[in-house]
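Below you'll find the structure, written out as structure tokens, and then a few comments.
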Amino acid sequence: MQKGNIRIAIDKGGTFTDCVGNIGTGKQEHDTVIKLLSVDPKNYPDAPLEGIRRLLEVLEHKTIPRGIPLDISNVRSLRMGTTLATNCALERNGERCAFITTKGFKDSLLIGDQTRPDIFNLNIKKVVPLYDTVVEIDERVTLEDFSEDPYFTKSSPNEQEGILEGNSGEMVRVIKKPDESSVRSILKVLYASGIKSIAIAFLHSYTFPDHERIVGNIAREIGFSHVSLSSEVSPMIKFLPRAHSSVADAYLTPVIKKYLNSISAGLSHAEDTHIQFMQSDGGLVDGGKFSGLKSILSGPAGGVIGYSSTCYDKNNNIPLIGFDMGGTSTDVSRYGDGRLEHVFETVTAGIIIQSPQLDIHTVAAGGSSILSWKNGLFRVGPDSAAADPGPAAYRKGGPLTITDANLFLGRLVPEFFPKIFGPNEDESLDLETTTLKFRELTDVINKDLNSNLTMEEVAYGFIKVANECMARPVRAITEAKGHVVSQHRLVSFGGAGGQHAIAVADSLGIDTVLIHRYSSILSAYGIFLADVIEENQEPCSFILGEPETILKVKKRFLELSKNSIKNLLSQSFSREDIVLERYLNLRYEGTETSLMILQKYDDQWNFREWFSEAHKKEFGFSFDDKRIIIDDIRIRAIGKSGVRKEKTVDEQLIEISHFKKADVSKDASFTQKAYFDNKWVDTAVFKIDDLPAGTIIEGPAILADGTQTNIILPNSQATILNSHIFIKINQKAAKTLSKSGYELDIDPILLSIFSHRFMDIALQMGTQLRKTSVSTNVKERLDFSCALFDSKGNLVANAPHVPVHLGSMSTCISAQAKLWEGKLKPGDVLITNHPDIGGTHLPDITVITPSFSSTGELIFYVASRAHHADIGGILPGSVPPNSKELYEEGTAIYSELVVKEGIFQEELIYKLFVEDPGKYPGCSGSRRFSDNISDLKAQVAANTKGIQLIGSLTKEYDLATILKYMAAIQTNASESIKKMLAKMVEHFGTTKFSGEDRLDDGSLIKLQVIIRPEKEEYIFNFDGTSPQVYGNLNAPEAITNSAILYCLRCLVGEDIPLNQGCLKPLTIKIPAGSLLSPRSGAAVVGGNVLTSQRVTDVILKTFNVMADSQGDCNNFTFGTGGNSGNKTDKQIKGFGYYETICGGSGAGADSWRGSGWNGSDAVHTNMTNTRMTDTEVFERRYPVLLKEFSIRRGSGGKGKYTGGNGVVRDVQFRKAVTASILSERRVIGPHGIKGGQDGSRGENLWVRHSTGALINVGGKNTIYAQPGDRFIIKTPGGGGFGQYKD
């Protein structure tokens, strides 16, 4: 041992703590590895300290008693990673803290982005913020200019008027400074209440932090132990994620500091030891700078560093996929081009985190994921048995899990597992109980299917479905970002990774799997190898390409670099060991999606070229005519640790002089029966440490040791190297139906797999659409849907985007399929939005792409529907509140080819969007035609993505199989709906149900449902519904179809495929010419966003499920400009904005579904789930000041269960605009049921700045607002359920 040179790295996970130590030689053969339980209070109080003690005993060759401070004078480096912050966030046991924010915004984190996390869960469960209490400070700043200004007006600093230049270069208007005396009084009261940690987040503090600093300094003077300023924690635009991040820091960092102090107390003579911690960005930092916010992904980040450092070869530059499978989840990541991939906004434990983190995707499928059979499908997760009780085999009464399936199929080696199971933790794995539970589950499945599946086939089916679940996030980080997944190598690590890695790789088309010798402790090993990182970032708002920009940016780079280098030099790094990475966070003007672009070469300034390349790769396009904005300047200084450099896999392969196939009789420890490809096979079990480098093992085989089990499939070959296992997969030809030894027309395993794959296609289409669009509606508010259809237009899979699109898209596609039957050619793409042919309201533009087989047969369709912010009509935003005729709402497209044989028809689109709607009296063409074009191209790109993914599927399965399961998945959904409706009849003892409600204008929606399961009759009859109105509340039939589909999916209460099968058993009767089936030419814009909500309320009330929700979308639009559509007429430049506003959800009823529930506050319900634009983005883009966005307390109807509260949204205009509101429930409040009180009605108020007049504008109106005018929208609360008792 070299005195004073010991290196130690530790990763404390939820179950195990992994430790690596080296005596100082840096050679791998001198490493010592220890794995111990993270929680074992009978033997030690703290796992990392115990790990250090055990390592020192080995490395220093002496006995060290427990319970005394550990002398680490011989330890040069002590590095740690921990899941402490993540666990605190998940378990909600962090430090009590307060949230200090701008007046009017105390409820910001409660409202969030106004969406609900699960659109099909009627009992909405929003994430509860981490703070204990919230305090508002009367302060305010805003941005003086707005980016949507068609005349690009730029202000200059003017201190007298309170206009100052912010850190970003943007002009900031200081409206109200905080009163320090008042602040001091407020904080003293807060301090006296016992709160000692606070988070401060004020609007626009990313560029103007002065007010936060004033309040922060006062807080420190008073004695608060931790003060988190959002402007320091995350100086980036977007108030919501920045505020969440500051609160997370205040909640987690004190816990981290206490833990670090406890570690320090357990150590002695640490003066010369570098004690560092792994951050979420993959870099190490001194303990004094380690924060809760930056430790969220501490452990997983170590794994990324581990595999990237040991498995990437810069000579061949083959990118890697990290596959880290643990007990409760699987983490996947990507490493390519020798660089870590970072993201700057993620969600952990439901909390938005805005901080540099490695791009790691997690799926709820791990060794302890629970296996279940529901609605004819094999389910894996998301529920987990966790460590306690754990899998059934752990002898603690746990359920069947993936681990049990592997054990039952002979894919685990019980002899290699320690005897730590059972109540006394002294028994081996329990195969007997696992077998019994699989027998019971197999009997249930066979009864449901009238089949003869074996237990092995069932267990193997669950393994296949689990593998598909884990393949999905891999596609998300590769295909969804423009990478070809099959061109990667997959690196397996984690406790369960080796059991599934080859199968997952095979399903993805990857032919190489790498497993490092330290795969079971790779996170700890990555921490051992990691570099030290110093990050510095500042906001800015410069225009790339302007002459002064380069000088300004280089100056800032220099200032940030000096600080970072200084900090690393103080940690004993030489200047030669420090590498600087310079980044600019860039976006196109008018968009909000930015990319962090690295300066590739120190002597080059080609950021425009680098950004365009990155944008084209990520999103599929770039702009030549848009200016590029610099949002942030970032420096990442890397202190190279130089701990060790491992030889690459390819170098190791070259060095081996002799390869030898393993002799099972001599080299294997023993053989055991294992189940592969539907049969039991004698499978050799090898101890990894017994195999010399150069040994080749043909699958099937099991390579294992005390910490890992690696399954080598029959189509694979493993080569043992000095530090890796190198596995090649013989890629199979296209798969056909599984020959499983039983005769079933539909294989339930394949049905489960195709359910995942079809949904994955729709989800990836949505990802592509969001990435490639430019409008706020699509990119920020997520007002779009994507889906896959069969050749008749029947819905096969619809991603859970916007509920009102769900059933209506199928009506649209099937109508187009009939209209164009036999006429479409490859390269054709359709466009439509007309309510007569399956459209909903005109702004929802549907783009449809047919797909053809190699023989020219049309085999399916993909489609995307997106809300366009302006398509012409009488008002900006194309959502006029008082439209009477369809033409007033904008362009109405019955059916056209937007792409004809591969050629985008831009002239036709101009005619449709600008010329045609502008011909009508009082109407304009589209006011944002460039956005229309961009979003249409994005929709075409999303459809193209869907067709490409189906093409990939045809390489795995033959076309006949795919088409067969497209039909089967619809049948499965149909059967699930029929079972649910039959249960309802059985519970209520009746076959007839009825409900009704009236709109604010008195129009009646009436429903009678007749369910006779024995006759297969399921009738939804809307006879008695009022006639269509001379207004825009008319709802095309497709909308009612959507409402029924949505409600039925919610009532099932379980995860079933969402497709046309849900509606196939039903007979839907809607009287022609009624409100729900208007004649051609009727105005419909309100039908989609208002009547749809009320139809949903009626259906849910009919089945006694819940009281009315707000029954409204609160559609708010404003803007300026327009044109007649005539190219020779002068166009008035302008802009348009559209948003929908949340309200209260109805209380749940005590019913056949179980006990009721309280409604949720401030959330979108029923047929919409679009996001609210972030306040800072809202004020940056438009000439507005948001005065208040808060919960409207007391607006929910009281009852046994209380309805959720609505919100108050107070918008002040800073320029003259036309503003409109289209809303309901302003006359008749949301109804309570069974004695529950009604929710409060909504209210829309106009405050005129010139006179101070307060005017109620009613539910549907347009105003012509002047600067200083305010529009206050108070949204309805939800109805209550049951009698209220004080």
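Any Cβ shown, glycine's included, is placed from N, Cα and C.
Here the residue is the original one, while Swiss-Prot reports the published mutagenesis Asp11 to Ala with the comment Impairs ATPase and 5-oxoprolinase activity. When other Cβ atoms within 10 Å of the Cβ of Asp11 (mutagenesis position) are tallied across all protein chains shown, the result is 33.
In the three-state DSSP scheme, Asp324 (mutagenesis position) is classed as strand. There are 28 other CB atoms within 10 A of the CB of Asp324 (mutagenesis position), with all protein chains counted. What Swiss-Prot notes for the published mutagenesis of Asp324 to Ala is this: Impairs ATPase and 5-oxoprolinase activity.
Secondary structure at Gly497 (mutagenesis position), as computed by DSSP, is helix. Annotation of the mutagenesis experiment Gly497 to Ala in Swiss-Prot: Impairs ATPase and 5-oxoprolinase activity; when associated with A-498.
Its Cβ placed at the centre, Gly498 (mutagenesis position) has 27 other Cβ atoms within 10 Å. According to Swiss-Prot, the mutagenesis experiment Gly498 to Ala carries the annotation: Impairs ATPase and 5-oxoprolinase activity; when associated with A-497.
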| message | Measuring Cα to Cα, how far is Asp324 (mutagenesis position) from Gly497 (mutagenesis position) in Å? | response | 6
| remark: Quick note, Gly498 (mutagenesis position) and Asp11 (mutagenesis position): C-alpha atoms separated, nearest Å, by 20
| said: To see if you understand the setup: which same-chain residues, six or more apart in sequence, place their Cβ under 8 Å from that of Gly497 (mutagenesis position)? | reply: Phe323, Asp324, Met325, Thr330, Ile515, Ser519
